[in-house]
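In what follows, a single structure is set out as structure tokens and then discussed.
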Amino acid sequence: MMVTVVSNYCQLSQTQLSQTFAEKFTVTEELLQSLKKTALSGDEESIELLHNIALGYDKFGKEAEDILYHIVRTPTNETLSIIRLIKNACLKLYNLAHIATNSPLKSHDSDDLLFKKLFSPSKLMTIIGDEIPLISEKQSLSKVLLNDENNELSDGTNFWDKNRQLTTDEIACYLQKIAANAKNTQVNYPTGLYVPYSTRTHLEDALNENIKSDPSWPNEVQLFPINTGGHWILVSLQKIVNKKNNKLQIKCVIFNSLRALGYDKENSLKRVINSFNSELMGEMSNNNIKVHLNEPEIIFLHADLQQYLSQSCGAFVCMAAQEVIEQRESNSDSAPYTLLKNHADRFKKYSAEEQYEIDFQHRLANRNCYLDKYGDANINHYYRNLEIKHSQPKNRASGKRVS
């Protein structure tokens, strides 16, 4: 990787900034580690060089960004002054890029990779947002940082607010990561409850689609994170053998971190599961699968966990799903209801301070996972562009699958 030398950001004019690609040097793993060591000793030039490298979209750019981010996110008494230098350098870069592009929010306005990482979801952007004093600008940056394609965020959403709701994309990133190698549990993509302008639900669409492609589905526990309208719940679906009559049965557990869900929403979920049970019996019959299904068992587990954490329903869904996934990997016979109930009971025994800390640590892990997704995507995009640039074939195809 070749990187531009840009130092003393506060002394650069816009013209000088555009000319900084004249002087370059090669980045190696050894150089990165050396810069990290000297940066931690308080060397300002090393900190600025790490920022230069972090602006890149290859693996060294991501690693340099991770170094800076880790220092900022894990403060100690010895690193407080270094963190101040890192934040100052980040903010200077952002302000220079803002002036150069005349827009702090639209990365496509500039073809220059020097700026793009400062206007898209990245760890550098989270450091910048910490330092920006204006709430209105933090809110504008939040729209970009959270990549709000689903228009979930209100105008007042602040990414740096420790008590905000998690978005669909953040929840999906985290759950996809923890379920990547799970053999006994499958996590489905988070959705809203109702299909817009319809009485149908996304859940029934997903269930019916699965049994039409495989009448024996589900063969493992299925987890569905669902937003009921400003509130996340976790639906667990499992096909079990009823011990009383030795017949198959659909068992559904709805995990809710509040004390109640509401009559209409509960009825909608009951209707969906009962309808799915009928559809499943029909598909099995059509495919000559001669198995009788009992009536489904539907359990609402209202855990009442949000006494101190009013906006943490998304975090609770992630933690609950992680509990089910990890415990079932250890013991595939573990029942989701038992796991979720035990998880909720344990959490309620913690003090308010301990609950805040658990929530904070989870949100930090969730944030890292979300930002890493975009970091990895940027690296892949960078190398794909290099491959296209240096290859001859004119016709290329690519595909993307979200599982």
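Using N, Cα and C of the backbone, Cβ positions are placed for all residues, glycine too.
Substitutions noted, but not modelled.
Residues or ranges marked as active site by Swiss-Prot: His231. Sequence-distant contacts (6 or more apart, same chain, Cβ under 8 Å) of His231 (active site) comprise Leu258, Cys313.
In the three-state DSSP reading, Cys313 (mutagenesis position) counts as helix. Annotated active site, nucleophile per Swiss-Prot: Cys313, in sequence order.
Recorded in Swiss-Prot as a mutagenesis result, Cys313 to Ser carries the remark: Abolishes deubiquitinating activity. When Cβ atoms from all protein chains are considered, those within 10 Å of Cys313 (mutagenesis position) total 23, not counting its own.
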